[in-house]
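Heads up: the structure comes next, in structure tokens.
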Amino acid sequence: MKKIQTFIQTSPVCSYTEWDLLEEIIVGVVDGACIPPWHAAMEPCLPTQQHQFFRDNAGKPFPQERIDLARKELDEFARILECEGVKVRRPEPKNQSLVYGAPGWSSTGMYAAMPRDVLLVVGTDIIECPLAWRSRYFETAAYKKLLKEYFHGGAKWSSGPKPELSDEQYVDGWVEDEAATSANLVITEFEPTFDAADFTRLGKDIIAQKSNVTNEFGINWLQRHLGDDYKIHVLEFNDMHPMHIDATLVPLAPGKLLINPERVQKMPEIFRGWDAIHAPKPIMPDSHPLYMTSKWINMNILMLDERRVVVERQDEPMIKAMKGAGFEPILCDFRNFNSFGGSFHCATVDIRRRGKLESYLV
């Protein structure tokens, strides 16, 4: 036990929850962001009104003015975190327009804006996730320099099975089933794939959902990889197009949970005794472009500890809700970054939080 404790104390990577005191974080970069080539796996994940935009502009850069505005907000976000005492690291921008591939397919890239999706930190283990989108196949390349540094510093560096992403991984001829009562997922169980953003950490317990990028095979692989110290609980929500859990259910602190009232209509039994804070209805105007998400991206907040929380500056209802629940909102403009498919949690992966492995569920 003494050896384990020493390893944890010296590892540069160590994080067990979404709320322990944040000491180090990676903030993404939006430079060079490209619109991914259209693929059937994207259809159930993207807003219907954006499908034609992606089809018409596949492989092209995102509008430069959008990139510039988002970069400005990201840099300010990083500055705010540093002012709050957090060490901020950034990935290396990569040329997303380069063509790459594997047997049977080719693609260009997308961006390195959302480290939350591609890297999962559980304890002292930083895991590269086997992503389901072909356009994200080499996305972790932007983080390799940091990953090597963390490994040399004592962290455990793991990687999920590198997927083939052949046609067998996707439902042939997928179409929306209007009569379905549960999500009609576009990925199969051919091989394990998962995005880190379909998991949220509560010490010894990890909440997960199956989605259009995360399959049961991937969840089972992760559970076996993590071993008996952790238990993954797979929950199903009232979401017909699941992709990433942070706009559905967000642990804020021990015993406090932010929930999407449209998707979480009944409190999961494992959260018995927890306080449920209903996320206020988003107020983002319809005129603001959201290429990849719904307006519920307003739930994608970031806890710096059990009290401080980063919230979008213009989201007055969320600011009020956080204050009412006893939290201290730290405000940051982020709507232009929201256009690219994420907010504060998506734009980051916490590398080190000051805490220990505990159980918080009944």
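In case you wondered, yes, glycine gets a Cβ from its N, Cα and C as well.
Keep in mind the model is a prediction, meaning the values are calculated, not measured.
What Swiss-Prot says about this protein:
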type: ACT_SITE; residues: Asp195; note: active site
type: ACT_SITE; residues: His244; note: active site
type: ACT_SITE; residues: Cys346; note: active site, amidino-cysteine intermediate
type: MUTAGEN; residues: Met240 to Pro; note: No change in activity and substrate specificity
type: MUTAGEN; residues: His241 to Asn; note: No change in activity and substrate specificity
type: MUTAGEN; residues: Met243 to Ser; note: Abolishes amidinotransferase activity
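Counting in whole angstrom, Cys346 (active site, amidino-cysteine intermediate) lies 9 from His244 (active site) by their C-alpha atoms. Sequence-distant contacts of Met243 (mutagenesis position), defined by Cβ-Cβ distance under 8 angstroms and a gap of at least six in the same chain, are Pro44, Cys45, Asp195, Asp198, Ser211, Asn212, Val213. In terms of local Cβ density within 10 Å, Cys346 ranks first among the recorded positions Met240, Cys346.
Cβ environment of His241 (mutagenesis position): Pro44, Cys45, Ala183, Asn212 lie under 8 Å away, each six or more residues apart in the same chain. Annotation note: Asp195 (active site) sits in a coil segment as assigned by DSSP. DSSP assigns His241 (mutagenesis position) to coil, not to a helix or a strand. Cβ neighbours within 10 Å of His244 (active site), excluding its own Cβ and spanning all shown chains: 28.
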